[in-house]
Each structure stands twice: as structure tokens, then as C-alpha cells.
Amino acid sequence: MSKSDYIQNMFQTKSFVDRYKYTEKLTGLYAQTLVDYSGVANTSQKPLVVLDNACGIGAVSSVLNHTLQDEAKKTWKLTCGDLSEGMLETTKRRLQDEGWVNAETKIVNALDTGLPDGHYTHVFVAFGFQSFPDANAALKECFRILASGGILASSTWQNFNWIPIMKAAIETIPGNLPFPTQKEFIALHNAGWDSESYIQSELEKLGFRDVKVIPVPKETSIPIDEFFEVCMMIIPYLLPKFWTEEQRESHEKDVPMVLRQYLQDTYGANGQVPLEAVALITTGLKP
């Protein structure tokens, strides 16, 4: 299974989608930051035509709807696009529950969107470029569908501490079982998107101007039970890449118990897991 197959298969499964809400404690930390850095709330462009690309369960769209003035939302158009029907079902419920105005959900393949040329004033891609099967193709699509003067705003992970926490838990299992470091985990995804210079170069090569790539650190904490769910969303897709079949047969069934025990021993039975991350917030203008 290729890198892209592993990621794409993961996003399509029901168990992953069901648990994805817990990741918003992590990814959602940056939704407001991404919207703020895009300048969308202060732009003179009217009407706004916005694509939340690879929208997941709608964290960025939710922030947009809470941030923009009612006057702007009277004339704007928001499209929440994702390739996962399960994600879009959750986003659609959120759209209805929160009363988003002039918004729609749509199946969108970020690599080949089928959306019109030069159409959008803003395209948001929150933590998508590291997961796309072809990040360069997705970036070209963003450039193509943006109108002149349009803004691309994206977030990508530079570093975070949750993979090291999982690794420490797995290492309590006897047998010297392998588990990726943070660097090895990031290497499973598209290379370069954790580097300011790489991102700036890629956007400028394509024609973006006024490119800014800013590292933004954040800290939070979440209950053990929620962090456990995040781990169990990710670990089943990592073990086949790092464990032999024999190791999986012998130890995979023990992972949930071992993980929970490690978290309770480390942070207390009802404790909070401290999470730290740095994301790169990127903005670029299409001339």
C-alpha cells in the first residue's frame, strides 16, 4: 500500500470519521488562526466566494460563519468540499445546526476539483496538503480556481507531541516493537510541507505573490478518553507499516489496553493529556 493509499483509505472509513471529531481539539486550534491570517474578514472583495477545500467536518467553515459580519454573508457563497462522504455528512449537520448562510457541501477531489477557473476569492486548505495523494496537483488546482486577487490560506503541521506520546506507550510492550518517531510519521505524508522555505518556493514557482509562511505554536490539553480515541484512529493504520505480521498477531490486540494504562499512569486516571504543536500558516495571493 502506497503512502497515499494508506491516507486516503483511512479518511474513508466510518470508524475514522466517527472519531474525527476528537481531532478538532487539535486541528481546530488553528481554524481561527487560519481565518484571521487570511484577512477574509477585512477584505474589500465583494461578494466573497469561498471554498473550504478538504473541509473535514467543517472547522474552518464554522469559524468563518462566526467571524464574518452578517452583511458579508448576505452576498457570499461558501462551498465546503471534501472527498469523504462521511465527513460531508457531518459538515452538513453542522451547517444546519449552526445556521450557516449561503453554504453548501459538495464532493470535491482536491486534485481535480471540476470547479470553474478564476472563481473563488478565498480558498482554505486546513491540514490538507500533507495528506493529498499529489500535493502539487492540489496546489495547482487552488491556483487555477482562484480569481485574480484571490487568497490561498493553508495550514500544515511542522511538529507536534502526540506521536511521541503514542510511541512511549507502545514501547512499554515487551519485544522492542517499532513505532515511528515524529519525523518518520511526517515522512509518511507529503515531504516538504513542514518547511517554511519549501512551501514558499512551491507557491512562488506556481505564480503566487506576497507569500507568507508563519510558524504558530499552540498548546492545549484534552481528557485521556478523548486522546485515546485520537490514538485509536491513527494507530491501526500505522502498525501494518511498521510491524511484521507476526508482531501484529502477537501484540496488536494488547495495544488499546497498554495505551490506556500508559495514559492513566502518566497523567492520572482522570487526567488531561498536554498537547503541543507548531503549525505553518501560509497565505499567498494570485495576481
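The backbone N, Cα and C atoms fix where each Cβ goes, and this holds for glycine too.
Substituted residues are absent from this model; it holds the original ones throughout.
Per Swiss-Prot, mutagenesis Tyr20 to Ala is noted as: Abolishes catalytic activity. Annotation source Swiss-Prot lists S-adenosyl-L-methionine binding site at Thr27, Ala54, Asp82, Met87, Asn109, Ala110, Ala126, Arg248, citing a large-scale study or a structure entry. Mutagenesis annotation in Swiss-Prot: Trp162 to Ala, described as Abolishes catalytic activity; the structure shown retains the original residue.
Within 10 Å of the C-beta of Trp162 (mutagenesis position) we count 20 further C-beta atoms, all protein chains included.
Compared over the recorded positions Tyr20, Thr27, Asp82, Arg248, the count of CB atoms lying within 10 A of a residue's CB peaks at Asp82. Between the CA atoms of Asp82 (S-adenosyl-L-methionine binding site) and Tyr20 (mutagenesis position) there is a gap of 14 Å, rounded to the nearest whole number.
Counting only same-chain residues at least 6 apart in sequence, those with a Cβ under 8 Å from the Cβ of Ala126 (S-adenosyl-L-methionine binding site) are Thr27, Tyr30, Ala31, Leu34, Asp52, Ala54, Cys55, Gly56, Ala59, Val60, Ser154, Ser155. When the Cα positions of Thr27, Ala54, Asp82, Met87, Asn109, Ala110, Ala126, Arg248 are compared pair by pair, the longest gap among these S-adenosyl-L-methionine-binding residues is 34 Å. Ala110 (S-adenosyl-L-methionine binding site) and Tyr20 (mutagenesis position) are 19 Å apart (CA-CA, integer value). Note on the binding-site residues Met87, Asn109: the fewest other CB atoms within 10 A surround the CB of Asn109. Taking Cβ-Cβ distances under 8 Å and a sequence separation of 6 or more, the neighbours of Ala110 (S-adenosyl-L-methionine binding site) in its chain are Asn53, Ala54, Gly81, Leu83, Val125, Gly128, Phe132, Ala138, Glu141.
Here the CA atom of Arg248 (S-adenosyl-L-methionine binding site) lies 22 Å from the CA atom of Trp162 (mutagenesis position).
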